[in-house]
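Single-structure report; data block below.
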Amino acid sequence: MPALAIMGLSLAAFLELGMGASLCLSQQFKAQGDYILGGLFPLGSTEEATLNQRTQPNSIPCNRFSPLGLFLAMAMKMAVEEINNGSALLPGLRLGYDLFDTCSEPVVTMKSSLMFLAKVGSQSIAAYCNYTQYQPRVLAVIGPHSSELALITGKFFSFFLMPQVSYSASMDRLSDRETFPSFFRTVPSDRVQLQAVVTLLQNFSWNWVAALGSDDDYGREGLSIFSSLANARGICIAHEGLVPQHDTSGQQLGKVLDVLRQVNQSKVQVVVLFASARAVYSLFSYSIHHGLSPKVWVASESWLTSDLVMTLPNIARVGTVLGFLQRGALLPEFSHYVETHLALAADPAFCASLNAELDLEEHVMGQRCPRCDDIMLQNLSSGLLQNLSAGQLHHQIFATYAAVYSVAQALHNTLQCNVSHCHVSEHVLPWQLLENMYNMSFHARDLTLQFDAEGNVDMEYDLKMWVWQSPTPVLHTVGTFNGTLQLQQSKMYWPGNQVPVSQCSRQCKDGQVRRVKGFHSCCYDCVDCKAGSYRKHPDDFTCTPCNQDQWSPEKSTACLPRRPKFLAWGEPVVLSLLLLLCLVLGLALAALGLSVHHWDSPLVQASGGSQFCFGLICLGLFCLSVLLFPGRPSSASCLAQQPMAHLPLTGCLSTLFLQAAETFVESELPLSWANWLCSYLRGLWAWLVVLLATFVEAALCAWYLIAFPPEVVTDWSVLPTEVLEHCHVRSWVSLGLVHITNAMLAFLCFLGTFLVQSQPGRYNRARGLTFAMLAYFITWVSFVPLLANVQVAYQPAVQMGAILVCALGILVTFHLPKCYVLLWLPKLNTQEFFLGRNAKKAADENSGGGEAAQGHNE
């Protein structure tokens, strides 16, 4: 900004020339025109003692000079003159202005406001029933600078529906259209500014802060808004207090010291200070004097650029200062404009021409800015000069400039102006102008602004940081905010080159949630999330359970998908059972092969011949049924498992039952009866018994499948990390009834052979059958408690094992001994050993008798 730098030097040179010389700056604060705009600017301030000692409603002297207020007033002058010199907005018309000093005091501001509301051509306000045709001295008012003053003037001007456009008042309450129907502003409301502040705190993880506000409407409302926004974002306010305005009384001093003590006790490193410049001046004065440890101060816009605060001695001791200022367009010619008018103020000829015009308002109001006419270099802070030279005050200057253009645009719309002229029928009244300002858009340099329904404009913010390059700070832009915060970390200066930490408790590790201690949510212990839950967000207070189809280990930040679990073919237990299947199936096939090879031998014939082979085939099918249990279950496999296992077993046990019945008959009945019954047990009737038993078992299986069909179930509760898919048995009682046929056959076999006495010199067939049935019962009786206690995932493996062990037991106890005789004891493979002498004789007699009868018949 070279032009602004030149302006700063020119201003300094002018002020040096102005030492001891009388200037005429105050006389430049009024200009005539077709329409007059009022202006309220903080050109000075008063001593607090003067207000305390005031006992009569007389004038209040403004003893201090405010350079910033002077620059803002000159920005309004420049905007008015720019509009008058152009033809884009008000061709053929001139705007005038009447600027007054608010002295930063409500009492002084009220007096100026009353002068604006006085009837044109007079200095008084008359009482009327209807003010519709009332013509005040000014058409609209620019200002004031502070929300405290705007709350007062806003109600004054709203009664007359006079448009008021503030360039700095940002209280959110001023957006209330019922109370302030004629109030507008060219800055965003404090709510937007505080949203930016909360975003800044979140960005640096500053969740343990103090919040202080000035003891006035501005500070109290700001604290209220900040508190609600901070709570919604998980930021804890360790201490919240109000700072009294600057006062030398002992009572006020005690309040300030109490605020400082409580901030120290809260052990915060960041303080949000939403206060007026006077309150901040009071707080920082005592903070520096009493040696408060440096903090990070997040400033409100009202004091971030205040020369009252920036020129405080030893201000650098307070620490780091950050704050947001609304962004505006640059006005590069403003430096030249200020330089020119300051030079004119020192020109005696120019001042003499102004003195020739009598200012009637000065008889009532007094001189507009007494301190402006005798300012000297020491009246202007070096920090303000540096910031102005660097273009750091352009946001406030532009806001004033834009406020003037908003009124000019509204007047342009009201008068229906075009590029050549305006339709001037009669003088425009303030309420007529106001009608055209609602939701109006207007141009100010490169920006297009628009008033919303609440009279606010939407503008971006610049994040400013105080940088100590001299006894007073200089503002540096270190970020922007337009709904999202963008920081320039390389431009930020921190003590020790480390970002301060302001947290009550450390950040929890991954997979941990917060358990609050006390009243503040930011003070907490970290608790691990248990298995099956996870931490969804870093600020969570409870662990979030995983979905049904997910799982998580302890201290998780996310859930993992559950893998399906079933008895897979590749599992070791399945592979072991498949090896056992091969063994049992191999033995059954070997026994079947030997039986077929020795089909005519007494051993095979005594064992039932075809029934013996049929039993071996059924035993093999019984073993093969285990192949239905491994793998991912399906509806078909679940339905087929029990029938495919029990029907072959019924066929096998029915043949063994016939063997047991024949053994019992031969041993316990007379020979004639025994021979007669044995002929039936070895003929067609024997197959009818097998068919009947199989039919009964098939009927039971059909009833089981129809009444209680097993189904594929997805079980989420059995395994912590997997989802179990298995065949669900809907009724264990019905499944037990499916076993009833086989159990009855086995019991009858055991009963028929256990009591039979063996005959000397004969093969003890009853012993093999007894042990075979014992193997059956031991297997399935052991199966019940084992199945009840094993995990559901491995219940199919238990059923597979029971089937194979049962088949192996029958093979080992009944079939393999016969194979042993066929292979290694062929001398015992005789009719006498397997059938006995009586049986052989009876067989021969039956054979001879049959032949004689046949010959007789022939």
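Note that the numbers count up from 1, one per residue, in the order the chain is shown.
Placed from the backbone N, Cα and C atoms, the Cβ positions cover glycine too.
Under the heading of natural variants, Swiss-Prot lists T55 to A and annotates it as follows: In strain: 129/J, 129/SvEv, AKR/J, BALB/c, C3H/HeJ, DBA/2J and DBA/2J. Sequence-distant neighbours of T55 (variant position) (same chain, six or more apart, CB under 8 Å from its CB) are absent.
A natural variant is reported in Swiss-Prot for this position, I60 to T, and the note states: In strain: 129/J, 129/SvEv, AKR/J, BALB/c, C3H/HeJ, DBA/2J and DBA/2J; may influence the ability to form dimers or bind sweeteners. The Cβ of I60 (variant position) has 17 neighbouring Cβ atoms from other residues within 10 Å, across all protein chains displayed.
What Swiss-Prot says about the natural variant P61 to L is this: In strain: 129/J, 129/SvEv, AKR/J, BALB/c, C3H/HeJ, CAST/Ei, DBA/2J, FVB/N, ST/bJ and SWR/J. In the structure as shown, the Cβ atom of P61 (variant position) sits within 10 Å of 14 other Cβ atoms.
While the structure shown retains the original residue, Swiss-Prot records the natural variant R261 to C with this note: In strain: FVB/N, ST/bJ, SWR/J. The number of other CB atoms found within 10 A of the CB of R261 (variant position), across every protein chain shown, is 13. DSSP gives R261 (variant position) a helix state.
Listed in Swiss-Prot is the natural variant R371 to Q, annotated as follows: In strain: 129/J, 129/SvEv, AKR/J, BALB/c, CAST/Ei, C3H/HeJ, DBA/2J, FVB/N, ST/bJ and SWR/J. Residue environment of R371 (variant position) contains 21 other Cβ atoms, counted within 10 Å of its Cβ in all protein chains.
Under the heading of natural variants, Swiss-Prot lists L692 to S and annotates it as follows: In strain: FVB/N, ST/bJ and SWR/J. According to DSSP, L692 (variant position) is assigned to a helical segment. In sequence order, the list of same-chain residues 6 or more apart from L692 (variant position) whose Cβ falls under 8 Å from its Cβ is empty.
In the three-state DSSP classification, I706 (variant position) falls within a helix. For the natural variant I706 to T, Swiss-Prot gives this note: In strain: 129/J, 129/SvEv, AKR/J, BALB/c, C3H/HeJ, DBA/2J, DBA/2J, FVB/N, ST/bJ and SWR/J. The structure shown keeps the original residue.
Under the heading of natural variants, Swiss-Prot lists I706 to N and annotates it as follows: In strain: SWR/J. Around the Cβ of I706 (variant position), the same chain contributes no residue under 8 angstroms that is 6 or more positions distant in sequence.
Where Swiss-Prot documents G855 to E as a natural variant, the accompanying text is: In strain: 129/J, AKR/J, CAST/Ei, DBA/2J and SWR/J.
A distance of 35 Å separates the Cα atom of R261 (variant position) from that of P61 (variant position). Cα-Cα distance from I60 (variant position) to R371 (variant position): 14 Å (rounded to the nearest whole number). R371 (variant position) sits 10 Å from P61 (variant position), taking the CA atoms of both as reference points. Taken residue by residue with DSSP, R371 (variant position) is part of a helix.
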